[in-house]
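To keep things clear, I will list the structure first and then write my remarks on it.
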Amino acid sequence: MGKLTTHILDLTCGKPAANVKIGLKRLGESIMKEVYTNNDGRVDVPLLAGEELMSGEYVMEFHAGDYFASKNMNAADQPFLTIVTVRFQLADPDAHYHIPLLLSPFGYQVYRGS
C-alpha cells in the first residue's frame, strides 16, 4: 500500500517545524487536504494512502510565512518566503513517497526522501 508523507525541519534552530499548514492538491484541481505538522514536524497520518494515492502530478503548499511570523522575528528578519510550492509526480501508487522540507525564512531545500 502506497503513501505520501512529509517532514519539515526549521534550519534557523535545527528543530522540527511544528504547526505549519500544508495544502495538498492534484494538479489542476482544488485543495484536497489541509493539515498541520505536529511537534515532530510531521503530519500525524499520511497525506495520501491506499486508494487515495493515485498516479499523477500533485502540488504541496507549505505555509512558511505564517510559521515564521508566529516566531516573533525582528522586523528586519521577516520571512521572504510566504508559501513554498512543491510540484511533483507520483508514478507508482504502491510506493512510499516522502517529501522532506528543510526551511529557513529566506530559502528551502526539498527532496524525495525514504
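Any Cβ shown, glycine's included, is placed from N, Cα and C.
Don't expect the noted substitutions in this model, because it carries the original residues.
Its Cβ placed at the centre, His7 (mutagenesis position) has 17 other Cβ atoms within 10 Å. In the three-state DSSP assignment, the secondary structure recorded for His7 (mutagenesis position) is strand. Swiss-Prot gives this note for the published mutagenesis His7 to Asn: Loss of activity.
For His7, Arg42, Tyr111, the entry in Swiss-Prot reads substrate binding site. Sequence-distant contacts of Arg42 (mutagenesis position), defined by Cβ-Cβ distance under 8 angstroms and a gap of at least six in the same chain, are Thr5, Thr6, His7, Ile8, Pro16.
Under its mutagenesis annotations, Swiss-Prot gives Arg42 to Glu the following note: Loss of activity. In the three-state DSSP classification, Arg42 (mutagenesis position) falls within a strand.
Mutagenesis annotation in Swiss-Prot: Arg42 to Lys, described as No effect on activity; the structure shown retains the original residue.
One entry in Swiss-Prot concerns the mutagenesis experiment His98 to Asn. Its note says: Reduced activity. A sphere of 10 angstroms centred on the C-beta of His98 (mutagenesis position) encloses 16 other C-beta atoms.
Under its mutagenesis entries, Swiss-Prot includes Tyr111 to Phe with the note: Reduced activity. According to DSSP, Tyr111 (mutagenesis position) sits in a coil region rather than a helix or strand.
Under its mutagenesis entries, Swiss-Prot includes Ser114 to Ala with the note: No effect on activity. Here the Cβ of Ser114 (mutagenesis position) has 6 other Cβ atoms within 10 Å, regardless of which shown protein chain they belong to.
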Query - Output field, substrate shell: CB within 8 Å of site CB centroid, site His7, Arg42, Tyr111 dropped - result: Thr5, Thr6, Ile8, Leu9, Gly41, His98, Ile99, Pro100, Leu101, Gly113
Requested in this report: Check each residue in the chain of Tyr111 (mutagenesis position) that is at least six apart in sequence and keep those whose C-beta is under 8 Å from its C-beta; list them in sequence order.
Outcome: Ile99, Pro100
Query raised in the report: Is His98 (mutagenesis position) helix, strand or coil when read with DSSP?
Result: strand
Report task. Find the longest CA to CA distance in the recorded substrate-binding set His7, Arg42, Tyr111; express it in Å as a whole number. Result -> 15
